[in-house]
Amino acid sequence: MTVIYQTTITRIGASAIDALSDQMLITFREGAPADLEEYCFIHCHGELKGALHPGLQFSLGQHRYPVTAVGSVAEDNLRELGHVTLRFDGLNEAEFPGTVHVAGPVPDDIAPGSVLKFESVKE
């Protein structure tokens, strides 16, 4: 597999876990404005080395998910801001421009040190 993007969660905002109950995980790179940081999983920003598209594999810690849809600005947001909203609903069409949809259950064991990646499943 080819890694397209990899980063490590460094902090978890006080309200970030609440979004998981709505099947949503919101990330932002370190240095996010304080009012946003409260709702985000903060990470040390990695380099985006390819395009985000359906068919990639998203992983968080030991959990693996197929990417089913990518919003029109999700790739730019990730590249520039380290920001992406992940939805664990398996939709085949992005609900919002900044959203990446994946299929599978919401992870319940996210902690600082968890590695987040997007990988190509084809060589």
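Here the Cβ of each residue, glycine as well, is placed from N, Cα and C on the backbone.
Substituted residues are absent from this model; it holds the original ones throughout.
Keep in mind that this is a model prediction, so the values were computed, not measured.
Here Swiss-Prot flags 3-116 as domain 'PTS EIIA type-5'.
Sequence-distant neighbours of I17 (variant position) (same chain, 6+ apart, CB under 8 A from its CB) do not exist here. Record note (Swiss-Prot) on the natural variant I17 to T: In strain: ECOR 6, ECOR 28, ECOR 35, ECOR 37, ECOR 51, ECOR 58, ECOR 61, ECOR 66 and ECOR 69.
There are 22 other Cβ atoms within 10 Å of the Cβ belonging to H43 (active site, tele-phosphohistidine intermediate). Swiss-Prot lists H43 with the feature active site, tele-phosphohistidine intermediate, giving a curator's inference as the kind of evidence.
In the three-state DSSP scheme, A51 (variant position) is classed as coil. What Swiss-Prot says about the natural variant A51 to E is this: In strain: ECOR 58.
According to Swiss-Prot, the naturally occurring change S59 to T is described as follows: In strain: ECOR 28, ECOR 37, ECOR 58 and ECOR 69. DSSP assigns S59 (variant position) to a strand segment in the three-state reduction.
Annotation of the natural variant Q62 to R in Swiss-Prot: In strain: ECOR 51. Non-local contacts of Q62 (variant position) by the CB criterion (under 8 A, 6+ apart in sequence, same chain) are absent.
For the natural variant N92 to S, the note given in Swiss-Prot is In strain: ECOR 51, ECOR 61 and ECOR 66. N92 (variant position) falls outside any helix or strand according to DSSP and counts as coil.
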Query raised in the report: Across all chains shown, how many C-beta atoms besides its own are within 10 angstroms of the C-beta of N92 (variant position)?
Result: 9
Query raised in the report: Over the domain 'PTS EIIA type-5' (3-116), what is the model's mean pLDDT?
Result: 96
Query raised in the report: Any idea what the Cα distance is from A51 (variant position) over to S59 (variant position), rounded to a whole Å?
Result: 16
Query raised in the report: For H43 (active site, tele-phosphohistidine intermediate) and S59 (variant position), what Cα-Cα distance in Å is obtained after rounding to a whole number?
Result: 14
